[in-house]
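Engineer: Supplied in structure tokens, the structure appears directly below.
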Amino acid sequence: MVRWTLWDTLAFLLLLSLLLPSLLIMFIPSTFKRPVSSWKALNLRKTLLMASSVRLKPLNCSRLPCVYAQETLTFLLTQKKTCVKNYVQKE
């Protein structure tokens, strides 16, 4: 069995301290990358939070009641789709 001297141990630790940061830079970011779907979900969550903080004007749609409230973006989109469908059906 080979015994390491003090100089061998210090040289190994010095080499390890020089290589370890580059190894961390190479391997750690790839393990922490989020999938694209989670980024989209995060962006949607931010958008919904922004939309919920905006006070809305009443909807100009004859078949739907006018709504004054803080609503989410999804609610707005469904109301707009319903309004467009009703408008197309009338013509």
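In case you wondered, yes, glycine gets a Cβ from its N, Cα and C as well.
Don't look for the substitutions in this one, it keeps the originals.
Below are the features I grabbed from Swiss-Prot:
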- Asp8 to Ala: Delayed lysis onset (MUTAGEN)
- Ala11 to Ser: Delayed lysis onset (MUTAGEN)
- Phe12 to Ala: Delayed lysis onset (MUTAGEN)
- Leu18 to Ala: Loss of ability to insert in the host membrane (MUTAGEN)
- Pro21 to Ser: Loss of E-mediated host lysis (MUTAGEN)
- Pro21 to Ala: Loss of E-mediated host lysis (MUTAGEN)
- Pro21 to Gly: Loss of E-mediated host lysis (MUTAGEN)
Engineer: What is the number of other Cβ atoms found within 10 Å of the Cβ of Phe12 (mutagenesis position)?
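Structural biologist: Its Cβ has 11 other Cβ atoms within 10 Å.
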Engineer: In whole Å, note down how far the CA of Leu18 (mutagenesis position) lies from the CA of Asp8 (mutagenesis position).
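Structural biologist: Here the two Cα atoms are 15 Å apart.
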Engineer: Whole-number answer please: how many Å between the C-alpha atoms of Pro21 (mutagenesis position) and Phe12 (mutagenesis position)?
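Structural biologist: Rounded to a whole number, the Cα-Cα distance is 15 Å.
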Engineer: Work out how many Å separate Leu18 (mutagenesis position) and Ala11 (mutagenesis position) at their Cα atoms, rounded off.
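Structural biologist: A Cα-Cα distance of 11 Å.
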Engineer: Using all protein chains in view, find how many other C-beta atoms are within 10 Å of the C-beta of Ala11 (mutagenesis position).
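Structural biologist: Excluding its own Cβ, Ala11 (mutagenesis position) sees 12 Cβ atoms within 10 Å.
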Engineer: Tell me, how many other CB atoms lie within 10 A of the CB of Leu18 (mutagenesis position), whichever protein chain they belong to?
Structural biologist: 9
Engineer: Including all protein chains displayed, how many Cβ atoms other than that of Asp8 (mutagenesis position) lie within 10 Å of its Cβ?
Structural biologist: 11
Engineer: Please report the number of other Cβ atoms within 10 Å of the Cβ of Pro21 (mutagenesis position).
Structural biologist: 9
